[in-house]
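Following: one structure in structure tokens, then a few remarks.
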Amino acid sequence: MFKLLSKLLVYLTASIMAIASPLAFSVDSSGEYPTVSEIPVGEVRLYQIADGVWSHIATQSFDGAVYPSNGLIVRDGDELLLIDTAWGAKNTAALLAEIEKQIGLPVTRAVSTHFHDDRVGGVDVLRAAGVATYASPSTRRLAEVEGNEIPTHSLEGLSSSGDAVRFGPVELFYPGAAHSTDNLVVYVPSASVLYGGCAIYELSRTSAGNVADADLAEWPTSIERIQQHYPEAQFVIPGHGLPGGLDLLKHTTNVVKAHTNRSVVE
């Protein structure tokens, strides 16, 4: 009887802690997630996912349309780690101002997950603010070739598919080529948050979009590596649009394969 009561007490305690924990969020919290229509270009919104973890959301005009773009903010002691710029100098300056207003901790380091302007545009603003900017050697090289802003410091140990390195409160993972040959994903172990960047699509997206620098053949395999490496992820943030769960990975694979099949037929 005593053992039975002890087990029951442990179960009840764990249940109460799970309910009370700030990390016990629901993936359906994306219903409150800021959307493109709510964010004027030049402004930034922050969305708290868990204790010490936020996404940042900005919008940008491109080819006559306005698109949302996500990034990540993770607390690292009394400092903040920023993942990706807010797509441009004006947006990134607004991001730093919003962080100061809402969080009140300094951003000391920033990682760009690939070389496109929605990830590195604004690096110069960060550098001027005293933020140490990082990217893989591949991203830095491709950004230079593209004429984009170049993060200052190189992240080593991310050259081969499946490589992972710890960087403060997060793990950086190179799944292989997908949206671009250099794209990284970021995992926050303390909150089971996976930031997929542009390698992952939101559920409402049905077209592959910009695949000029993509490796369509390798993309599904790279997503499979992400799934295998982070099966415990609960909250998945795409590069653009609304977050969800691990179902975003399967959805992205389906969209990419459909695009590839159409291209073959055409």
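Just so it is clear, glycine is given a Cβ too, placed from its N, Cα and C backbone atoms.
Just so you know, the substitutions we noted aren't modelled in this structure.
Taking the Cβ of HIS116 (Zn(2+) 1 binding site) as reference, residues of its chain lying under 8 Å away and at least six apart in sequence are, in sequence order, GLU146, ASN148, SER180, CYS198, ASP213. The feature Zn(2+) 1 binding site is assigned by Swiss-Prot to HIS114, HIS116, with a large-scale study or a structure entry given as support.
Its own atom aside, the Cβ of CYS198 (Zn(2+) 2 binding site) has 25 Cβ atoms within 10 angstroms in the protein chains shown. As annotated by Swiss-Prot, Zn(2+) 2 binding site applies to CYS198.
Looking at Swiss-Prot, the entry for mutagenesis of TRP87 to Phe says: Does not alter catalytic efficiency with respect to ampicillin, various cephalosporins and carbapenems. In sequence order, ALA58, GLN60, SER69, ASP117, ASP118, ARG119, GLY121, GLY122 constitute the residues six or more apart from TRP87 (mutagenesis position) in its chain with CB-CB distances below 8 Å. According to DSSP, TRP87 (mutagenesis position) is assigned to coil rather than to any helix or strand.
Under the heading of mutagenesis, Swiss-Prot lists TRP87 to Ala and annotates it as follows: Reductions in catalytic efficiency, about 8-fold with respect to cefepime, about 20-fold with respect to cefotaxime and about 100-fold with respect to ceftazidime. Does not alter catalytic efficiency with respect to ampicillin, various other cephalosporins and carbapenems.
Where Swiss-Prot documents TRP87 to Ala or Phe as a mutagenesis experiment, the accompanying text is: Reduces resistance to penicillins about 8-fold, to various cephalosporins between 8- and 250-fold, and to carbapenems about 8-fold, in E.coli XL1-Blue strain. Reduces thermal stability. May also impair protein folding and rate of production in E.coli XL1-Blue strain.
In this view, HIS114 (Zn(2+) 1 binding site) is surrounded by 26 other Cβ atoms within 10 Å of its Cβ, with every protein chain counted.
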